[in-house]
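In what follows, a structure is listed as structure tokens, so that the remarks can point back to it.
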Amino acid sequence: MILYRLTRSKYVESAWSGTGAKLYGGRWHNIGRPAVYVATSVSLAVLEVLVHVGDDELLTDFALLSIDIPENQIDILDIDTLPSDWNAPVPSTCTMEIGSEWFEVSHSIGLVVPSAIVPYENNVILNPMAKDFHKYINTVKRLDFGIDSRLVKAKK
């Protein structure tokens, strides 16, 4: 499964470490645990960044990264078990607990979760501490990438 990550170019070297997620947490895990959030399409990767960007200045110098993780290394979250507020603008502790529990019990590298922005599309949470994660770093490809500034203007 080819997965995509859009990151500031200055963070490319640490893009697969999970350090940012460890420091700040995320919708699907608690602070203190390394995690790497990726999307199943380039357009979703862009939207996942764009939702947090409010300034044309921030749209420069991005890198698009891809990684190839075998599907047998990826679990799928049963969305029918999610609470009604799973996609609230401010992540609920319930989704953080769901993801954190997966990190504790799973031996897989990734967990497919729905996007809170486009619920019919998926993100994947990668566990950089998983036993075999390092084997797939050599599949990473980089392409410099710019986001069309009209997308931010449309948000205003």
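Any Cβ shown, glycine's included, is placed from N, Cα and C.
The noted changes are left out; the structure has the residues it started with.
Here the residue is the original one, but Swiss-Prot notes a mutagenesis experiment at this spot, Arg27 to Ala: No longer toxic in E.coli, E.coli intracellular NAD(+) levels do not change. Arg27 (mutagenesis position) carries neither a helix nor a strand DSSP state and counts as coil.
Long-range Cβ neighbours of Tyr37 (mutagenesis position) (same chain, at least 6 residues apart, Cβ-Cβ under 8 Å): Arg5, Ala21, Gly26, Trp28, Glu48, Asn123, Val124, Ile125, Leu126. Where Swiss-Prot documents Tyr37 to Ala as a mutagenesis experiment, the accompanying text is: Significantly decreased toxicity in E.coli, in liquid culture is not neutralized by antitoxin Xre, partially neutralized when grown on solid medium.
In Swiss-Prot, the entry for mutagenesis Glu48 to Ala states: No longer toxic in E.coli. The structure shown retains the original residue. DSSP assigns Glu48 (mutagenesis position) to a helix.
Secondary structure from DSSP puts Ser115 (mutagenesis position) in coil. Long-range neighbours of Ser115 (mutagenesis position) (same chain, six or more residues apart, CB within less than 8 Å of its CB): Ala39, Leu44, Leu47, Glu48, Glu121, Asn122, Asn123. Where Swiss-Prot documents Ser115 to Ala as a mutagenesis experiment, the accompanying text is: No longer toxic in E.coli.
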10 Å Cβ neighbour count around Glu48 (mutagenesis position)?
21
Number of other Cβ atoms within 10 Å of the Cβ of Arg27 (mutagenesis position) across all protein chains:
20
